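See structure below.
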Amino acid sequence: MGQLFSSPKSDENNDLPSSFTGYFKKFNTGRKIISQEILNLIELRMRKGNIQLTNSAISDALKEIDSSVLNVAVTGETGSGKSSFINTLRGIGNEEEGAAKTGVVEVTMERHPYKHPNIPNVVFWDLPGIGSTNFPPNTYLEKMKFYEYDFFIIISATRFKKNDIDIAKAISMMKKEFYFVRTKVDSDITNEADGKPQTFDKEKVLQDIRLNCVNTFRENGIAEPPIFLLSNKNVCHYDFPVLMDKLISDLPIYKRHNFMVSLPNITDSVIEKKRQFLKQRIWLEGFAADLVNIIPSLTFLLDSDLETLKKSMKFYRTVFGVDETSLQRLARDWEIEVDQVEAMIKSPAVFKPTDEETIQERLSRYIQEFCLANGYLLPKNSFLKEIFYLKYYFLDMVTEDAKTLLKEICLRN
């Protein structure tokens, strides 16, 4: 686990307000979960010594992050793979309970919401293809209540169809953000490789597909949107990770957190970005009234602290896909016992006492390990309860667990 904080080296770093805002400077603009304006407000209130207003500002920021709702409209013609795309983003299989219905026949005649199973404030709306409704483009968008969505994703497979162009034009005219996703590129690559084994060039095939999309938009007088090539069967390849990055960076700051932690753990990069988002959240929580004190913290954890820690660990394990349900799914897919999957990672055993070590002793050891690895968290005249350190420790542990399982998944596939 890498060093999270550096030791204070100047008077500027050696005060609480500067420590608070300075921490967020390590995250680039597209990765922050709180705006600079709010950070400046919190720092100002800290400098004035108004603890109540400071805590109020931090609490309000956390509430806005937690309560923000993201509505994503996904539209495309029958067979384009839009329902599979929605299921992929929700981290569930096409045949699992609650999955968006897939098929070669249009199964969506009205818009249908699909909440993310772990982050219910993230909602994907499966819209019927415009061709199946017989509505003109503008009427289609009105019927689908276009104004309710944060952005649109247009899904298209194989070659462009008139309906793809019509819906893109209508969305553009209404000044709504949209992204174009060309699916099933794995099939295109396979077909080219089989048909032209001597001259096959994978990168050229992808380049030609992308260029065809660009030219089609231009020929129809549409400013080309962000274009992404992907396969719902191989989401860790092609443009899927790039698409996720683009969507997050384009979102309003306060809506980024929920979307980021909802994403499937398809690459080490996605897992690491989740960790960076959650680090910021823990930092905000660390300055809330129940974690920052003007007197030294207790040398032991209260029962209420343990419950808070268990809740945090459960949340981290869920968003990183190492919770009990996810482990059971992996065990079923790999045809092994759940205990064997649990043995590959560390987080399931954190709150299980052993003959050698009680839970309290284990948590105390974690705190010591964390402090040795990270040095100063805040100026020496500030005191934080152990729960703050442990949340960071748990986050690092679960992140590494997720990477371990992802590596195992790749080896077995």
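Note: Cβ is positioned from N, Cα and C throughout, glycine not excepted.
None of the listed substitutions appears in this model.
For T102 (mutagenesis position), the count of additional Cβ atoms within 10 Å of its Cβ stands at 17 [all protein chains shown]. Per Swiss-Prot, the feature GDP binding site maps to G79, G81, K82, S83, S84, T102, G103, K184, D186, S187, N232.
The feature domain 'IRG-type G' is assigned by Swiss-Prot to 68-250. For the domain 'IRG-type G' (68-250), the model's pLDDT averages out at 88.
For S83 (mutagenesis position), the Cβ neighbour count at a 10 Å cut-off comes to 24, with all displayed protein chains included. What Swiss-Prot notes for the published mutagenesis of S83 to N is this: Abrogates interaction with HOOK3. Greatly reduces binding affinity for GDP and GTP. Abolishes GTP-dependent oligomer formation.
DSSP assigns T102 (mutagenesis position) to coil in the three-state reduction, outside any helix or strand. Under its mutagenesis annotations, Swiss-Prot gives T102 to D the following note: Abolishes GTPase activity. Reduces GTP-dependent oligomerization. Results in inefficient accumulation of protein at parasitophorous vacuole following infection with avirulent T.gondii strain; reduces accumulation of wild-type protein.
In Swiss-Prot, a published mutagenesis experiment is listed as T102 to A, annotated Abolishes interaction with T.gondii GRA7. Abolishes GTPase activity. Reduces GTP-dependent oligomerization.
Looking at Swiss-Prot, the entry for mutagenesis of T108 to D says: Abolishes GTPase activity. Reduces GTP-dependent oligomerization. Results in inefficient accumulation of protein at parasitophorous vacuole following infection with avirulent T.gondii strain; reduces accumulation of wild-type protein.
Quoted from Swiss-Prot, the note on mutagenesis experiment T108 to A is: Abolishes interaction with T.gondii GRA7. Abolishes GTPase activity. Reduces GTP-dependent oligomerization.
One mutagenesis experiment named in Swiss-Prot is K161 to E, and its note says Blocks T.gondii ROP5 binding. Cβ neighbours within 10 Å of K161 (mutagenesis position), excluding its own Cβ and spanning all shown chains: 17. DSSP gives K161 (mutagenesis position) a coil state; it is part of no helix or strand.
A mutagenesis experiment is reported in Swiss-Prot for this position, K162 to E, and the note states: Blocks T.gondii ROP5 binding. Other C-beta atoms found within 10 angstroms of the C-beta of K162 (mutagenesis position) number 11, with every protein chain shown included.
Within 10 Å of the Cβ of D164 (mutagenesis position) there are 27 other Cβ atoms, across all protein chains. Looking at Swiss-Prot, the entry for mutagenesis of D164 to A says: Blocks T.gondii ROP5 binding.
Each residue contributes its Cα atom, and for G79 (GDP binding site) and K162 (mutagenesis position) those atoms are 15 Å apart. Note on proximity: among K82, S83, S84, T102, N232, the recorded positions of the record, the Cα nearest D164 (mutagenesis position) is that of K82. Listed binding-site residues: S84, N232. The one with the lowest count of other Cβ atoms within 10 Å of its Cβ is S84.
Each residue contributes its Cα atom, and for K162 (mutagenesis position) and S84 (GDP binding site) these two points are 22 Å apart. In the three-state DSSP reading, S83 (mutagenesis position) counts as helix.
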